[in-house]
Amino acid sequence: MRLLAGWLCLSLASVWLARRMWTLRSPLTRSLYVNMTSGPGGPAAAAGGRKENHQWYVCNREKLCESLQAVFVQSYLDQGTQIFLNNSIEKSGWLFIQLYHSFVSSVFSLFMSRTSINGLLGRGSMFVFSPDQFQRLLKINPDWKTHRLLDLGAGDGEVTKIMSPHFEEIYATELSETMIWQLQKKKYRVLGINEWQNTGFQYDVISCLNLLDRCDQPLTLLKDIRSVLEPTRGRVILALVLPFHPYVENVGGKWEKPSEILEIKGQNWEEQVNSLPEVFRKAGFVIEAFTRLPYLCEGDMYNDYYVLDDAVFVLKPV
């Protein structure tokens, strides 16, 4: 019995020691990894990946038009965001898992999109807002609840999970079969891309998060959202990466320009935000509130996490 207990303790200690050694956080593994990847063709830092965290939320209000200045909500790095960052940093240090993911991605990219590969591996989760940031934007309290949420292009459902406590029924759409599998595991009702507009009922909140720049007909999508949104109390929460670079991902990871082009003008974040009220007006919406947030993605063996600049809007129908 003592021998068995001793063997068990030794095994657990060995596993713990191996994890400590073979993590990208340990000096030994960092050194080995740098030696393996240094030289021409080594990994480059992700665009924006090393920005100071406070810069993610900075907006020059003086560059906003007067109507937008009145509805801007200042956001900050909060606990929910920091938890995501900490978890992402930890995951990026799991050397063997990251090597496995890299190998699978290289092989499967020949016939699968990057999104589908991420869904298969259960990696690459996105983060748009924390529960507190979501509540502040919609001006709701933690106990607020309404009937139906529709999350368009929901991915693996991790962002849906942040919104879900406020809704009795949760619907989602997604093109990727592996992401649909992830959504179904979370017990969300997945609707087809041509089904959500024809259910016969309306939605109280529709989220369209970082989808307009990755769909073929963004203006048509906005108009379809307007047609199924509850007309009085219904709201849309919409996130858009700025500067705006619209492309559609096809199988094999190929990118093509969309058939519909949104008229978004300007060179920087504030200038492009100023052109969006007219874009939304054409689809039947006005901006009720908006903020600047980082659009975060879990990292890999090259970077702890990836980040883009998001403008997140609450739209109401007119």
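A Cβ is built for glycine as well, from the same backbone N, Cα and C atoms used for every other residue.
Computed from a predicted structure; not experimentally measured.
What Swiss-Prot records for Glu174, Asn210, Tyr295 is S-adenosyl-L-homocysteine binding site, and it gives experimental evidence as the kind of evidence. Tyr295 (S-adenosyl-L-homocysteine binding site) carries a strand DSSP state (E or B). Counting Cβ atoms from all protein chains shown, Tyr295 (S-adenosyl-L-homocysteine binding site) has 23 others lying within 10 Å of its own Cβ.
In Swiss-Prot, a published mutagenesis experiment is listed as Thr115 to Ala, annotated Decreased binding to S-adenosyl-L-homocysteine and substrate proteins.
Among the sequence features in Swiss-Prot, the mutagenesis site Glu174 to Ala is noted as follows: Abolished protein-L-histidine N-pros-methyltransferase activity. In this structure, Glu174 (mutagenesis position) belongs to neither helix nor strand by DSSP; it is coil. All protein chains included, Glu174 (mutagenesis position) registers 26 other Cβ atoms within 10 Å of its own Cβ.
According to DSSP, Asn210 (mutagenesis position) is assigned to coil rather than to any helix or strand. According to Swiss-Prot, the mutagenesis experiment Asn210 to Asp carries this note: Abolished binding to S-adenosyl-L-homocysteine.
Swiss-Prot documents Arg214 to Ala as a published mutagenesis change and attaches the note Decreased binding to SLC39A5 substrate.
Taken residue by residue with DSSP, Val241 (mutagenesis position) is part of a strand. Counting only same-chain residues at least 6 apart in sequence, those with a Cβ under 8 Å from the Cβ of Val241 (mutagenesis position) are Asn210, Asp213, Tyr295, Leu308, Asp309, Asp310. According to Swiss-Prot, the mutagenesis experiment Val241 to Gly carries the annotation: Reduced binding to substrate proteins.
Recorded in Swiss-Prot as a mutagenesis result, Glu249 to Ala carries the remark: Abolished binding to substrate proteins. Around Glu249 (mutagenesis position), taking its Cβ as the centre, 16 other Cβ atoms fall within 10 Å, counting all chains.
In Swiss-Prot, a published mutagenesis experiment is listed as Cys297 to Ala, annotated Reduced binding to substrate proteins.
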> Taking just the CA atoms, what is the gap between Glu174 (mutagenesis position) and Arg214 (mutagenesis position) in Å?
Replying inline: 12
> Cα distance, Arg214 (mutagenesis position) to Cys297 (mutagenesis position), nearest Å?
Replying inline: 16
> Rounded to the nearest angstrom, how far is the Cα of Arg214 (mutagenesis position) from the Cα of Glu249 (mutagenesis position)?
Replying inline: 7
